[in-house]
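Asker: Dumping the structure here so I can ask a few things about it.
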Amino acid sequence: MATANSIIVLDDDDEDEAAAQPGPSHPLPNAASPGAEAPSSSEPHGARGSSSSGGKKCYKLENEKLFEEFLELCKMQTADHPEVVPFLYNRQQRAHSLFLASAEFCNILSRVLSRARSRPAKLYVYINELCTVLKAHSAKKKLNLAPAATTSNEPSGNNPPTHLSLDPTNAENTASQSPRTRGSRRQIQRLEQLLALYVAEIRRLQEKELDLSELDDPDSAYLQEARLKRKLIRLFGRLCELKDCSSLTGRVIEQRIPYRGTRYPEVNRRIERLINKPGPDTFPDYGDVLRAVEKAAARHSLGLPRQQLQLMAQDAFRDVGIRLQERRHLDLIYNFGCHLTDDYRPGVDPALSDPVLARRLRENRSLAMSRLDEVISKYAMLQDKSEEGERKKRRARLQGTSSHSADTPEASLDSGEGPSGMASQGCPSASRAETDDEDDEESDEEEEEEEEEEEEEATDSEEEEDLEQMQEGQEDDEEEDEEEEAAAGKDGDKSPMSSLQISNEKNLEPGKQISRSSGEQQNKGRIVSPSLLSEEPLAPSSIDAESNGEQPEELTLEEESPVSQLFELEIEALPLDTPSSVETDISSSRKQSEEPFTTVLENGAGMVSSTSFNGGVSPHNWGDSGPPCKKSRKEKKQTGSGPLGNSYVERQRSVHEKNGKKICTLPSPPSPLASLAPVADSSTRVDSPSHGLVTSSLCIPSPARLSQTPHSQPPRPGTCKTSVATQCDPEEIIVLSDSD
């Protein structure tokens, strides 16, 4: 009897004889009495006679004893889980009787029992191992009936028929196994002979010289060698199956790659199973690794977010790819070559001892390099030619596109399509056409900007010329004003306009006088903005005044108040070259200003009295003036100094005496409605050089005749005012468009 710690030597003959014994499996209570089992176990030996000698080992009793000891150990260690012992007992009952009486099961029980006693903390590991072994050797359901019938028939005294019925079955199994073993041996011998034949043929094909002309031949030596190697691999696999051994040869590519790249063991096991699965050496892609990570996370409920799973899969894919590449590279290095290179040593070169071989190698090397240079130069020239042709085609295509785009912009604009749309239809390459169209549009925009700059420069030059001409004609205008005022003084006309002129002259302060030269310098040095000053001429009130050649009297307009900025009326002025109707009615020889200055009227606000084209005058009188308004920033610079609340725009009225010795400047006081007169904002002036913003279609005098003084005058009687919104002539034509 072998003990638990003894080494058991396996013998195939003993195992076969032990397997040939009927050895019915007894239940656990019967196994506890070895005295009762001795007669039953000795009966088959006595029946077999000489075939069953006393020296033959029987492991059935020993296995039952070891199993009982393991169950007792499990009862003591697994008191918290009483279901473990019945589970092990059921597994042992389901196992095959031949396996229970085998030396393999004895070795397994001895090893498990010794390890469980030495390391009780891992008892469940050993229990699982034993259960796995018993499950692998469990008998089928139809075979479980025989032990049950045997146990049920034993107490009835029918033991000899039972043994007789079991002996033929075992004999048939033994007879069927023996020819199968002999047949497998014949197959193994035949396969080994075939493998030797394949190896010899492969060696012969490897030693054969391979010509370049045989590469396209389906029966070349290289292809024959490849086919024989595939057959050799299949034969080797079949031979390993017959011999019941592993087919691993120890190559690097067959080694298992352990993976511990992540902190989750479940994910590591899944990835390791993916990269080490049997079959062809397939390199997994990122999708395979990501699916493996997602399956592991879903199955084990790791609760990882999608982004973390993706990052983990990316890192794992990089690590796995590097490991697989290294393994494949090492396998190529170790298995490269054939039997001809087995005896090669790096320090042994036959060319060192054979000069003829060395010369032949040098010639072959020079020939190979020359042929390689010829091939490279040939295809380099072809590449240069193709690139040059492509360059010419591209250049011609670009030229055709540019010419087409230059011809079609006008038609495309007329048809409502942009130049880019036409170019994209005419050119096969949309991207190049769009690039050309963008260049054309940029060039057109640059040309338009240059034209606008030229127009602005021309406008500025024309305005400067107009100012110079107006300043030159200042002297003539002043002389004409003197003559007209003298004639008006002699005339006995009692019109409201004449009375206003007389009252204005009486209220003048004689001390406010300046020299003519200083007035001219002041007018020339100051640029009067049309958006800040607003004037309207006083036309003659009767036909007698027109016949006397009276010049319309100028009255000043005060600054616009903040209340007057609510509504503004913008009326386009007449061209510079067009003479006004007042000029034609008064005198054809008299010359008016060439550029009218503008202002904006507010609807309903009182303005300076203005005689319309039909000669009607609307007299209105007001009392004291209202509070002064603030000045704009631009007007502050022009007026020089003075308090903000009392400053206003003054009219310079020059009275030239007949001897031409002095000029009298007559400032006009602010009126309540004049303070409400709006001043046109500088941003409302039109860009056209020949048009401006005016309050009415009446003629406006030259701005050179305007002046500003830093002091204010006391209020005087109100003047006649009229509004352009209520006193416009119905026959007057007012142009409201900015276009030419």
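Cβ from N, Cα, C; glycine included.
None of the listed substitutions appears in this model.
Keep in mind that what you see is a predicted model, and the values were worked out from it rather than measured.
Record note (Swiss-Prot) on the mutagenesis of Q206 to L: Impairs interaction with histones H3 and H4. One mutagenesis experiment named in Swiss-Prot is S220 to A, and its note says Abolishes interaction with histones H3 and H4. Annotation of the published mutagenesis Y222 to A or S in Swiss-Prot: Abolishes interaction with histones H3 and H4; the original residue is retained in the structure shown. For the mutagenesis experiment E225 to L, the note given by Swiss-Prot reads: Impairs interaction with histones H3 and H4. While the structure shown retains the original residue, Swiss-Prot records the mutagenesis experiment K229 to A or L with this note: Impairs interaction with histones H3 and H4. Under mutagenesis, Swiss-Prot gives R251 to A with this note: Abolishes interaction with histones H3 and H4. As a published mutagenesis entry, K630 to A appears in Swiss-Prot alongside the note: Abolishes sumoylation; when associated with A-631. Here Swiss-Prot describes K631 to A as a published mutagenesis experiment; the accompanying note says: Abolishes sumoylation; when associated with A-630. Under the heading of mutagenesis, Swiss-Prot lists S668 to A and annotates it as follows: No translocation to the cytosol upon glucose deprivation. Looking at Swiss-Prot, you'll find the mutagenesis S671 to A noted as follows: No effect on cytosol translocation. upon glucose deprivation.
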Asker: Mutagenesis positions S220, K229, R251: which have a Cα within 10 Å of Q206 (mutagenesis position)?
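Answerer: Matched mutagenesis positions: none.
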Asker: At the level of the C-alpha atoms, what whole-angstrom distance separates E225 (mutagenesis position) and R251 (mutagenesis position)?
Answerer: 20
Asker: Tell me which residues of the chain lie with their Cβ under 8 angstroms from that of S220 (mutagenesis position), as long as they are six or more apart in sequence?
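Answerer: Expected: L210, E214.
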Asker: Including all protein chains shown, what's the count of other C-beta atoms within 10 A of the C-beta of K229 (mutagenesis position)?
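Answerer: Excluding its own Cβ, K229 (mutagenesis position) sees 13 Cβ atoms within 10 Å.
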Asker: What does the structure give for the C-alpha distance between Y222 (mutagenesis position) and K229 (mutagenesis position)? Integer Å is fine.
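Answerer: Rounded to the nearest whole number, the Cα-Cα distance is 11 Å.
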Asker: Look up Y222 (mutagenesis position) in the DSSP assignment and report helix, strand or coil.
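Answerer: It is helical.
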Asker: Calculate the distance in Å between the alpha carbons (Cα) of R251 (mutagenesis position) and K229 (mutagenesis position), and round it to a whole number.
Answerer: 16
Asker: CB neighbours of Y222 (mutagenesis position) within 10 A?
Answerer: 13
Asker: So if I draw a 10 Å sphere around the Cβ of Q206 (mutagenesis position), how many other Cβ atoms end up inside it?
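Answerer: For Q206 (mutagenesis position), the 10 Å Cβ neighbour count is 16.
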Asker: Select the most exposed residue of E225, R251, where exposure means the fewest other Cβ atoms within 10 Å, treating these as the mutagenesis positions.
Answerer: R251
